Structure formats: structure tokens, C-alpha cells
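Trainee: The structure that follows is given in the form of C-alpha cells.
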Amino acid sequence: MYDAIVVGGGFSGLKAARDLTNAGKKVLLLEGGERLGGRAYSRESRNVPGLRVEIGGAYLHRKHHPRLAAELDRYGIPTAAASEFTSFRHRLGPTAVDQAFPIPGSEAVAVEAATYTLLRDAHRIDLEKGLENQDLEDLDIPLNEYVDKLDLPPVSRQFLLAWAWNMLGQPADQASALWMLQLVAAHHYSILGVVLSLDEVFSNGSADLVDAMSQEIPEIRLQTVVTGIDQSGDVVNVTVKDGHAFQAHSVIVATPMNTWRRIVFTPALPERRRSVIEEGHGGQGLKILIHVRGAEAGIECVGDGIFPTLYDYCEVSESERLLVAFTDSGSFDPTDIGAVKDAVLYYLPEVEVLGIDYHDWIADPLFEGPWVAPRVGQFSRVHKELGEPAGRIHFVGSDVSLEFPGYIEGALETAECAVNAILHS
């Protein structure tokens with residue numbers, strides 16, 4: 001019998017299991033895969049032997065991500081500044097300026113008016129209340145419709161749409177304007193804060209922090225997929241794929257939201273919550289690391305290509321670099337190397353593409369999706385409730401974070417809440 005069973009070994013599960021263990025609780029962590037870390041996934045590059053790369057979450061900002069900063073300090077995990085952008089090759093229209101902020105002076109007044117509207121709408125969001133509790137349905141519309149209402153000139157319109165595509169992992173007709181505004185609110189109500197959070201990276205990969213946290217958890221079982229959680233009796237029974245069952249007083253579900261529909265909950269979860277879980281969120285974000293020859297250090301490209309953003313990741317050799325591109329898996333097939341080359345050459349016709357590296361999070365049955373991005377109309381219907389306890393079952397992870405959804409910080413935030421709830425129950 002355990003005091004708590006934690007299902008899932010990403011950062012939320014690791015923090016929950018570690019903190020409960022350090023509070024004197026007997027804890028079992030069950031992870032379905034062969035590794036810990038979840039969507040924070042550092043491994044050797046498939047193209048550059050000996051080079052460690054981040055296939056999943058990679059960036060942090062100490063001001064915006066204080067819990068993650070505290071974990072790094074706790075274990076002495078080194079970080080480095082993210083690649084500084086010093087050269088710009090945008091495709092935003094003939095009047096765009098090739099610099100970090102490419103908006104021409106002729107569009108400044110329109111950008112000022114649109115910025116006012118964006119910040120006004122973002123300030124309607126109280127991060128603690130949940131999007132379903134604030135009468136925000138009028139903002140939960142397709143992003144392209146919202147941007148149309150901003151009446152932006154061509155360059156600033158495309159600049160906004162490109163970065164939104166990068167951050168949300170959805171084309172504008174499928175993305176929710178409310179979710180874009182939620183990200184602005186999460187970054188201290190700063191539009192630039194969303195982009196400037198790409199500030200630091202793990203010097204040696206996120207696995208350093210994963211390994212350090214896991215050392216404080218005595219009992220971890222890998223390749224143990226949970227199929228059922230039954231709290232109808234005096235204790236909570238957790239059943240795994242091979243039929244074995246474990247018992248605990250409390251359970252923390254720390255797996256991605258899109259996998260919860262594969263778990264049989266007894267009794268069933270509340271209907272309103274269950275409907276969104278069955279649908280799954282609509283995130284399709286695709287991060288591709290591209291090995292190239294002939295690219296400048298510090299290059300940044302933003303534009304109307306199938307890669308809305310393409311920028312420097314790291315040096316490989318004097319003439320070779322890794323670039324990172326963002327798009328979505330519904331719009332682009334990363335297995336089509338010809339399409340990858342065309343997408344890169346659209347911005348950088350002088351470079352040679354040598355190889356690509358990525359992880360298909362949607363096809364991976366342990367994730368069934370990348371970082372969270374709701375379908376239009378989902379989170380104004382059910383949002384905060386997704387992360388609320390259901391009896392003795394607690395739900396954590398960056399997918400259900402109110403403060404920092406989609407970030408490691410959000411995973412740590414939700415774990416903190418669940419641990420406090422269990423310790424004070």
C-alpha cells in the first residue's frame with residue numbers, strides 16, 4: 001500500500017513524487033515509457049554524433065519561470081544563453097525591415113492600436129479563475145478572425161500570425177484567439193514576453209535535471225502503462241497493462257491530457273470534463289531540428305512560409321549549424337525531405353540541407369500530442385476543471401496549468417498544487 005501513486009514521469013510527476021517522498025510519504029512512480037522526462041527530451045542528435053539536442057521543451061526564462069529556476073539552482077544544473085539573433089532574413093513583404101522587430105515605420109500607428117486591443121483583451125483574463133469562468137466566449141474564436149478585426153497592415157499582420165503559429169502549433173484558422181491571449185496573460189500581460197521567454201537553455205540537456213530529480217524517488221517503474229484507476233473502494237486501485245494492480249490512498253495523474261481517454265476511471269470523471277478529454281486538445285505543434293551547411297550564426301527568419309519561424313539552434317562546425325523550425329504536423333510532413341529543403345531554401349537559398357531530426361509526439365501513444373493548444377471553443381467551456389481533483393485523483397502537468405500552460409514551469413506549478421492538497425488532506 002502506498003500513500004500516493006504518481007502516473008507519469010515528466011517534470012510534473014517527478015516533482016510530485018519527489019516532494020511527497022521528502023515529506024515522508026511512501027510513493028510509487030509509474031512511467032509508461034523507457035525514459036523519464038516526458039516532453040522534455042534531450043538525446044544525441046540523429047545527424048551529428050556526440051551532440052546532445054532538445055527534441056521537446058528547451059527554453060526558459062528565470063523571471064517568468066521561477067519554479068524551474070529554483071530547481072536548476074537546487075541541483076546546480078548549468079544553463080546557457082539561447083542563440084542570439086544577429087542576422088535576419090524575413091519573408092514578411094517588400095516593406096519589412098530585416099531586423100529583430102521588422103515592422104516598418106509606416107505601420108507604427110496601426111500596430112499601436114492593435115497592441116492596445118491585444119493587451120486590453122488579455123487583461124480580461126484572470127489566470128487563477130480558469131477560462132470557463134470569466135465570460136470569455138467572445139474571444140474563443142478562430143485566430144484568423146480575431147486578427148482580421150485588428151485591421152493590421154501586411155507586415156505586422158504576418159509577423160503576428162507567424163509567431164502565433166510558432167507558439168500555438170496550429171494554423172490560424174484552427175487556433176483559438178483566446179489561447180493566444182492566455183499566453184500573453186501568462187507572461188505578465190506582455191506580448192513581447194511570449195517571444196522573449198526564449199532566453200536560456202540547458203547547457204547539457206534537460207536530462208540533467210530529470211536525472212537529478214529522479215535520484216530522490218526510491219521507487220520508479222518504467223514501461224508500466226496505466227490502463228485503469230478505480231477509487232470506488234476504500235483505497236484507489238491502479239491497474240497497469242499487464243493486469244497487475246497497485247493500491248494507494250491518493251493518485252496523481254501526470255501524463256499528457258490527450259492520453260487520459262485511454263485510462264478507465266471508476267467512477268467516471270464528470271461529464272463536462274470528460275467531453276473535452278475525449279476530444280483531446282488540438283495542438284499539432286512540430287519542432288524540427290535541421291542540419292545545414294552555409295547558414296550564418298545567429299540567423300532568424302520569420303515569414304509566410306510553411307515554416308513560420310526558422311532560426312539558429314547551435315553550431316556544429318565552422319561551416320555547419322543546426323537550425324530549428326516550427327510549424328504544425330497537419331500542414332507539413334517532416335518525412336518529406338524535399339519539402340524540408342524547399343521550406344528552408346524559401347528563406348535561405350544559399351544553404352545546403354544535410355539532415356533533419358524531430359519526434360512525432362502525436363503518433364507517440366504515450367503522448368498523443370505536443371504542447372497543449374485547445375481547439376476553438378474548448379477551454380471557454382472547460383478549462384480549470386481539467387486540473388481539479390476528482391475525489392482522490394489529482395491531475396497535473398503543463399497541459400492543465402493555469403499560470404504557464406505548455407511550459408516546464410506549468411508542470412512544476414501543478415505538481416506543487418497537488419502535493420499541497422495531498423499533504424493537507
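Cβ coordinates are placed from backbone N, Cα and C, and glycine is handled just like the others.
According to Swiss-Prot, the protein has these features:
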- Ser12, Glu31, Gly38, Arg39, Gly56, Gly57, Ala58, Tyr59, Val226, Ser398, Gly406, Tyr407, Ile408: FAD binding site (BINDING)
- Asn166, Tyr311, Phe326, Trp371, Tyr407: (S)-6-hydroxynicotine binding site (BINDING)
- His187 to Asn: 3-fold decrease in kcat with (S)-6-hydroxynicotine as substrate (MUTAGEN)
- His187 to Gln: No change in kcat with (S)-6-hydroxynicotine as substrate (MUTAGEN)
- Glu300 to Gln: 1.3-fold increase in kcat with (S)-6-hydroxynicotine as substrate (MUTAGEN)
- Tyr311 to Phe: 4-fold decrease in kcat/Km and kred for (S)-6-hydroxynicotine, with larger effects on the kcat/Km value for (S)-6-hydroxynornicotine (MUTAGEN)
- Tyr407 to Phe: No change in kcat with (S)-6-hydroxynicotine as substrate (MUTAGEN)
Trainee: What is the one among the binding-site residues Ser12, Asn166 whose Cβ has the most other Cβ atoms less than or equal to 10 Å away?
Mentor: Ser12
Trainee: Which one is closest to Gly38 (FAD binding site) in space, judged by CA to CA distance, out of the recorded positions Asn166, His187, Tyr311, Trp371?
Mentor: Trp371
Trainee: Long-range neighbours only, meaning 6 or more apart in sequence with Cβ under 8 Å: which ones does Gly406 (FAD binding site) have?
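Mentor: Gly406 (FAD binding site) has long-range Cβ partners Leu183, Trp371, Val372, Ala373, Ser398, Asp399.
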Trainee: Looking only at Ser12, Glu31, Gly38, Arg39, Gly56, Gly57, Ala58, Tyr59, Val226, Ser398, Gly406, Tyr407, Ile408, the residues listed as binding FAD, what is the longest Cα to Cα distance in Å?
Mentor: 30
Trainee: What recorded positions in the list Ala58, His187, Tyr311, Tyr407 lie within 10 angstroms of Phe326 ((S)-6-hydroxynicotine binding site), counting C-alpha atoms?
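Mentor: Those near Phe326 ((S)-6-hydroxynicotine binding site) - Cα within 10 Å - are Tyr311, in sequence order.
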Trainee: Sort the mutagenesis positions His187, Glu300, Tyr311, Tyr407 by C-alpha distance from Ala58 (FAD binding site) and give me just the closest.
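Mentor: Nearest by Cα distance to Ala58 (FAD binding site): Tyr407.
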Trainee: Using a 10 Å cut-off, grab the number of neighbouring Cβ atoms around the Cβ of Ile408 (FAD binding site), all chains included.
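Mentor: Other Cβ atoms found within 10 Å: 28.
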Trainee: Max Cα distance spanning Asn166, Tyr311, Phe326, Trp371, Tyr407 ((S)-6-hydroxynicotine binders), Å?
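Mentor: About 20 Å separates the two most distant Cα atoms.
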Trainee: Which residues, sitting 6 or more apart from Val226 (FAD binding site) on the same chain, put a CB under 8 Å from its CB?
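Mentor: Within the chain, Val226 (FAD binding site) has Cβ neighbours under 8 Å at Val7, Leu30, Gly32, Val238, Thr239, Val240, Lys241, Thr255, Ile263.
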Trainee: Near Ala58 (FAD binding site), how many other Cβ atoms are within 10 Å of its Cβ?
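Mentor: Around Ala58 (FAD binding site), other Cβ atoms within 10 Å: 21.
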Trainee: What Cα-Cα separation, expressed in whole Å, is found between Ser12 (FAD binding site) and Tyr311 (mutagenesis position)?
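Mentor: About 29 Å separate the Cα atoms of these two residues.
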